[in-house]
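Encoded as C-alpha coordinates, the structure appears first; notes follow it.
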Amino acid sequence: MRGVFFVAVAVAIFARSSAEAKLLSEAAPGLAADAVISGESRERFLRVADPEDDDLAAPADDGKTEERAPKFKSLNEIHKKLDEEDMVHVSKILGNMGAIHADNIAKARAALKAAHESGATTANQLVAGLAKPV
(Lines of atoms letter the chains of each structure in order from A and count residues from 1; the text may use other names and numbers.)
(Lines give C-alpha, C1' and ligand atoms only; values in the text may rest on other atoms or scores of the structure.)
Protein backbone atom coordinates (compact mmCIF):
# COMPACT_ATOMS: atom_id res chain seq x y z
CA MET A 1 0.00 0.00 0.00
CA ARG A 2 2.84 2.37 0.83
CA GLY A 3 4.58 1.44 -2.38
CA VAL A 4 1.55 2.43 -4.44
CA PHE A 5 1.36 5.72 -2.55
CA PHE A 6 5.04 6.53 -3.13
CA VAL A 7 4.77 5.68 -6.81
CA ALA A 8 1.73 7.95 -7.10
CA VAL A 9 3.60 10.80 -5.38
CA ALA A 10 6.63 10.34 -7.64
CA VAL A 11 4.44 10.35 -10.75
CA ALA A 12 2.67 13.49 -9.53
CA ILE A 13 5.99 15.27 -8.95
CA PHE A 14 7.34 14.32 -12.37
CA ALA A 15 4.04 15.15 -14.05
CA ARG A 16 3.88 18.58 -12.47
CA SER A 17 7.32 19.54 -13.69
CA SER A 18 6.87 18.20 -17.21
CA ALA A 19 4.93 19.55 -20.15
CA GLU A 20 2.82 16.39 -20.17
CA ALA A 21 1.11 17.25 -16.89
CA LYS A 22 -2.23 17.83 -18.54
CA LEU A 23 -2.07 14.51 -20.37
CA LEU A 24 -1.20 12.56 -17.21
CA SER A 25 -3.88 14.26 -15.12
CA GLU A 26 -6.52 13.20 -17.65
CA ALA A 27 -5.72 9.50 -17.23
CA ALA A 28 -8.67 7.19 -16.76
CA PRO A 29 -9.90 7.60 -13.16
CA GLY A 30 -10.90 3.94 -13.00
CA LEU A 31 -7.30 2.90 -13.60
CA ALA A 32 -6.03 4.50 -10.40
CA ALA A 33 -9.05 3.32 -8.41
CA ASP A 34 -8.58 -0.29 -9.55
CA ALA A 35 -4.92 -0.20 -8.52
CA VAL A 36 -5.78 0.97 -5.01
CA ILE A 37 -8.99 -0.99 -4.43
CA SER A 38 -7.85 -4.57 -4.73
CA GLY A 39 -7.75 -7.53 -2.39
CA GLU A 40 -7.03 -6.78 1.23
CA SER A 41 -6.69 -3.03 0.80
CA ARG A 42 -10.47 -2.89 0.32
CA GLU A 43 -10.87 -3.85 4.00
CA ARG A 44 -8.35 -1.30 5.21
CA PHE A 45 -9.86 1.92 3.87
CA LEU A 46 -10.18 4.60 6.49
CA ARG A 47 -12.06 7.10 4.35
CA VAL A 48 -14.93 6.58 1.97
CA ALA A 49 -15.67 9.10 -0.77
CA ASP A 50 -19.36 8.21 -1.11
CA PRO A 51 -21.15 7.10 2.08
CA GLU A 52 -23.75 5.22 0.02
CA ASP A 53 -21.07 3.09 -1.63
CA ASP A 54 -21.02 -0.09 0.46
CA ASP A 55 -18.18 -1.55 -1.58
CA LEU A 56 -15.60 0.69 0.05
CA ALA A 57 -17.08 0.93 3.53
CA ALA A 58 -15.02 -0.34 6.42
CA PRO A 59 -16.09 -3.76 7.71
CA ALA A 60 -18.21 -4.05 10.82
CA ASP A 61 -16.30 -3.91 14.09
CA ASP A 62 -16.14 -7.60 14.92
CA GLY A 63 -12.80 -7.36 16.69
CA LYS A 64 -10.96 -9.24 13.94
CA THR A 65 -10.31 -6.41 11.49
CA GLU A 66 -9.63 -3.60 13.90
CA GLU A 67 -6.11 -2.21 13.66
CA ARG A 68 -4.55 -0.68 16.72
CA ALA A 69 -1.25 0.96 17.45
CA PRO A 70 1.22 -1.31 19.23
CA LYS A 71 1.33 -1.01 23.00
CA PHE A 72 5.11 -1.21 23.11
CA LYS A 73 7.47 1.52 21.98
CA SER A 74 10.70 -0.46 21.82
CA LEU A 75 12.08 -3.96 21.66
CA ASN A 76 13.37 -3.62 25.21
CA GLU A 77 9.81 -3.20 26.48
CA ILE A 78 8.71 -6.29 24.57
CA HIS A 79 11.67 -8.23 25.97
CA LYS A 80 10.86 -7.14 29.54
CA LYS A 81 7.21 -8.11 29.10
CA LEU A 82 8.15 -11.56 27.78
CA ASP A 83 10.58 -12.04 30.67
CA GLU A 84 7.81 -11.16 33.15
CA GLU A 85 5.43 -13.63 31.52
CA ASP A 86 8.13 -16.33 31.55
CA MET A 87 8.83 -15.71 35.24
CA VAL A 88 5.12 -15.99 36.08
CA HIS A 89 4.98 -19.29 34.18
CA VAL A 90 8.11 -20.58 35.94
CA SER A 91 6.76 -19.58 39.36
CA LYS A 92 3.55 -21.51 38.67
CA ILE A 93 5.56 -24.58 37.72
CA LEU A 94 7.77 -24.28 40.80
CA GLY A 95 4.70 -23.80 42.99
CA ASN A 96 3.36 -27.13 41.74
CA MET A 97 6.67 -28.98 42.13
CA GLY A 98 5.81 -30.23 45.62
CA ALA A 99 2.61 -31.87 44.39
CA ILE A 100 4.34 -33.23 41.28
CA HIS A 101 7.18 -34.66 43.38
CA ALA A 102 4.78 -36.28 45.87
CA ASP A 103 2.82 -37.82 43.00
CA ASN A 104 6.00 -39.21 41.44
CA ILE A 105 7.14 -40.71 44.76
CA ALA A 106 3.73 -42.34 45.29
CA LYS A 107 3.88 -43.86 41.79
CA ALA A 108 7.44 -45.12 42.39
CA ARG A 109 6.47 -46.71 45.72
CA ALA A 110 3.45 -48.39 44.15
CA ALA A 111 5.63 -49.74 41.34
CA LEU A 112 8.22 -50.98 43.86
CA LYS A 113 5.55 -52.77 45.92
CA ALA A 114 4.11 -54.35 42.77
CA ALA A 115 7.58 -55.53 41.77
CA HIS A 116 8.12 -57.05 45.25
CA GLU A 117 4.75 -58.84 45.12
CA SER A 118 5.61 -60.33 41.74
CA GLY A 119 8.94 -61.56 43.13
CA ALA A 120 11.15 -59.25 41.08
CA THR A 121 12.69 -57.63 44.19
CA THR A 122 13.75 -58.90 47.62
CA ALA A 123 12.48 -57.70 50.99
CA ASN A 124 15.73 -55.81 51.59
CA GLN A 125 15.37 -54.00 48.24
CA LEU A 126 11.78 -53.10 49.12
CA VAL A 127 12.81 -51.67 52.51
CA ALA A 128 15.69 -49.74 50.93
CA GLY A 129 13.44 -48.40 48.18
CA LEU A 130 10.72 -47.28 50.58
CA ALA A 131 13.17 -45.56 52.93
CA LYS A 132 13.02 -41.77 52.79
CA PRO A 133 15.99 -40.24 50.98
CA VAL A 134 18.39 -38.16 53.04
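Backbone N, Cα and C atoms are what each Cβ position is placed from, and that goes for glycine too.
Annotation of the published mutagenesis H79 to N in Swiss-Prot: Leads to the loss of the cell death-inducing activity; the original residue is retained in the structure shown. In the three-state DSSP scheme, H79 (mutagenesis position) falls into the helix class. The Cβ of H79 (mutagenesis position) lies under 8 Å from no Cβ of any same-chain residue at least six residues away in sequence.
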